[in-house]
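What Swiss-Prot says about this one:
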type	residues	note
MUTAGEN	LEU23 to Phe	80% loss incorporation into virion. 10% loss of LTR transactivation
MUTAGEN	GLU24 to Gln	Partial loss of Na(+) permeability for ion channel function
MUTAGEN	GLU24 to Gly	Partial loss of cell killing
MUTAGEN	GLU25 to Lys	75% loss incorporation into virion. Perinuclear localization. Partial loss of cell killing. No effect on human TFIIB binding
VARIANT	ASN28 to Ser	In strain: Clone pNL4-3
MUTAGEN	ARG32 to Ala	No effect on incorporation in virion
MUTAGEN	TRP54 to Arg	Partial loss of cell killing
MUTAGEN	VAL57 to Leu	25% loss incorporation into virion. Perinuclear localization. No effect on human TFIIB binding
MUTAGEN	ARG62 to Ala	No effect on incorporation in virion
MUTAGEN	ILE63 to Phe	10% loss incorporation into virion. Perinuclear localization. 31% loss of LTR transactivation
MUTAGEN	ARG73 to Ala or Ser	Complete loss of LTR transactivation and of G2/M cell cycle arrest. Transdominant mutation
MUTAGEN	SER94 to Gly	Partial loss of cell cycle arrest
Amino acid sequence: MEQAPEDQGPQREPHNEWTLELLEELKNEAVRHFPRIWLHGLGQHIYETYGDTWAGVEAIIRILQQLLFIHFRIGCRHSRIGVTQQRRARNGASRS
């Protein structure tokens, strides 16, 4: 019969503590890039949907990560990370 391997790794900080630290970092980054009213509305939506639960914390983390990723990917003006936007010709000549 197989046995589970013994836990030989170093102790990690509790998952809940790490999750709350991640949420705090994401919130701090989000307020630099998005209007507070949008973020407040997102928080209200999450609270109304999930209440005060860990599922709500996980949902808002996932949404903030996606928003920030897309924001940086399309070219944030606050950062050098992202795709440089090229000007498109008005006559549509660049289309194939």
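Glycine is treated like the rest: Cβ placed from N, Cα and C.
Substitutions noted, but not modelled.
Structure with Swiss-Prot features highlighted.
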| residue | record | contacts (Cβ under 8 Å, 6+ apart) |
| --- | --- | --- |
| LEU23 | mutagenesis position | VAL57, ILE60, ILE61, LEU64 |
| GLU24 | mutagenesis position | none |
| GLU25 | mutagenesis position | none |
| ASN28 | variant position | none |
| TRP54 | mutagenesis position | ASN16, THR19 |
| ARG62 | mutagenesis position | none |
| ILE63 | mutagenesis position | LEU42, ILE46 |
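Distance noted between the C-alpha atoms of ARG32 (mutagenesis position) and ARG73 (mutagenesis position) is 16 Å. Cβ neighbour count for VAL57 (mutagenesis position): 17 (other Cβ atoms within 10 Å of its Cβ, all protein chains included).
When Cβ atoms from all protein chains are considered, those within 10 Å of ARG73 (mutagenesis position) total 11, not counting its own.
When other Cβ atoms within 10 Å of the Cβ of ARG32 (mutagenesis position) are tallied across all protein chains shown, the result is 10.
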